[in-house]
Amino acid sequence: MLRIGLTGGIGAGKSLLSTTFSQCGGIVVDGDVLAREVVQPGTEGLASLVDAFGRDILLADGALDRQALAAKAFRDDESRGVLNGIVHPLVARRRSEIIAAVSGDAVVVEDIPLLVESGMAPLFPLVVVVHADVELRVRRLVEQRGMAEADARARIAAQASDQQRRAVADVWLDNSGSPEDLVRRARDVWNTRVQPFAHNLAQRQIARAPARLVPADPSWPDQARRIVNRLKIACGHKALRVDHIGSTAVSGFPDFLAKDVIDIQVTVESLDVADELAEPLLAAGYPRLEHITQDTEKTDARSTVGRYDHTDSAALWHKRVHASADPGRPTNVHLRVHGWPNQQFALLFVDWLAANPGAREDYLTVKCDADRRADGELARYVTAKEPWFLDAYQRAWEWADAVHWRP
């Protein structure tokens, strides 16, 4: 099952987007609908709201007077926090009940207005945000919903900012045009990203990663940050640390080329723990690559952890690897044991390249040569670079010793 988090500011067009995804075959779990359901007459949700805000938020028939509640709940941050503290847990519980009844190969679209505000974005393998600028949203709310302009602006101001939404968005859909434009874009996202992602997950297979070098993308750090947050949630306390590694982590150097693949390292206590994370990582969108179980061993292996420093044990180069099923964001997830030489070098390599222009230039030359010789074949590209790493490993540790590097 693929779970998608769908959100957007009030008036941005979230309802149209969720309807389109439903027509494409998604099972939509609407946060607004659930929020109304959990405060129906006779529910614990409505009773809690009355306790918090008073009986004057009720209509004559005992149902919730939403305008009366809004007048109290949106007047300040404290009141809004009380409202969210009552409604959000009840909605989450009802959502979990619905999802538990869904078949394993489905695409569940969770329409959550306050996805960002509630900190739920990392729970989803994919987050889709629909956007429209503030003035357009105000106009829609006034003209289409009959809302007073002051009320519309207050509602918008009470929600997350565009910057906060961009930070969690894997897919950003602009809805400044016609409804037909949004529907077309939404269907394209479904056909080219969502559906292939869901298929890959169901088959426990990864998305094909690009093998060609491309110019540095300034958005790589932000993309990696979303993935790191997602993996921290998926791994929980079993992840000792989660780091952006590899060439895409060497940011701030526009001339430094890399494959458009984000590499992440999850540090664990043991390979047994890494194996325990196979299913949680699959649920997060990262199937395991069973055929990759170790890095290339280096002689006189180094580590800042004394018992692993200056060792020659092949076992200390073992690891587990997962990769993304999402065709829109190729990602490798390396699970390595704390203190083992391969775990240490993955962290050191990024810092060494960032601090040493000569090392970056050397590595770029090697990568470009490997790229030409591999002609788009990823395995050949990786193999072609490996001899350079034997020398680079020693050079990096010489630098680490000189600057007293610590991970």
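Even glycines carry a Cβ here, placed using N, Cα and C.
Source: prediction; values computed, not measured.
Residues or ranges marked as ATP binding site by Swiss-Prot on the basis of sequence analysis: Gly11, Ala12, Gly13, Lys14, Ser15, Leu16. Sequence-distant neighbours of Leu16 (ATP binding site) (same chain, six or more apart, CB under 8 Å from its CB) are Asn175, Pro179, Leu182, Val183, listed in sequence order.
The average pLDDT computed over the domain 'DPCK' (3-204) stands at 94. Residues or ranges marked as domain 'DPCK' in Swiss-Prot (evidence: sequence analysis): 3-204.
Looking at Swiss-Prot, the entry for mutagenesis of Gly8 to Ala says: Does not change either the Km or the kcat of the reaction considerably. In the shown protein chains, 30 other C-beta atoms lie within 10 A of the C-beta of Gly8 (mutagenesis position).
Among the sequence features in Swiss-Prot, the mutagenesis site Asp32 to Asn is noted as follows: Does not affect Km for ATP, but shows a 2.5-fold increase in the Km for dephospho-CoA. Residues within less than 8 Å, Cβ to Cβ, of Asp32 (mutagenesis position) and separated from it by at least 6 positions along the same chain comprise Asp111, Pro113.
Mapped onto three states, the DSSP output places Asp32 (mutagenesis position) in helix. Under the heading of mutagenesis, Swiss-Prot lists Asp32 to Ala and annotates it as follows: Does not affect Km for ATP, but shows a 15-fold increase in the Km for dephospho-CoA. Decrease in kcat and strong decrease in catalytic efficiency.
There are 18 other Cβ atoms within 10 Å of the Cβ belonging to Arg140 (mutagenesis position). The mutagenesis experiment Arg140 to Ala is recorded by Swiss-Prot, whose note states: Loss of activity.
According to Swiss-Prot, the mutagenesis experiment Arg140 to Lys carries this note: Almost loss of activity. Shows very poor binding to ATP.
Other Cβ atoms within 10 Å of the Cβ of Cys235 (mutagenesis position), summed over all protein chains shown, number 23. Recorded in Swiss-Prot as a mutagenesis result, Cys235 to Ser carries the remark: Does not affect oligomerization.
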List of residues, in chain order, with Cβ under 8 A from that of Gly13 (ATP binding site) and at least 6 apart
Val130, Ala132, Asn175, Pro179, Leu182
List the other residues in this chain whose Cβ sits within 8 Å of the Cβ centroid of the ATP site residues Gly11, Ala12, Gly13, Lys14, Ser15, Leu16, in sequence order.
Gly8, Leu17, Val130, Ala132, Asn175
Within 10 Å of Gly8 (mutagenesis position) (Cα-Cα), which of the recorded positions Lys14, Arg140, Cys235?
Lys14
What does DSSP say about Ser15 (ATP binding site): helix, strand or coil?
helix
What whole-number Å value do you get for the CA-CA distance of Cys235 (mutagenesis position) and Lys14 (ATP binding site)?
30
Sparsest Cβ environment (other Cβ within 10 Å) among binding-site residues Gly11, Ala12, Lys14, Ser15 belongs to Ser15
Can you grab the distance from Ala12 (ATP binding site) over to Arg140 (mutagenesis position)? Cα atoms, rounded to a whole Å.
9
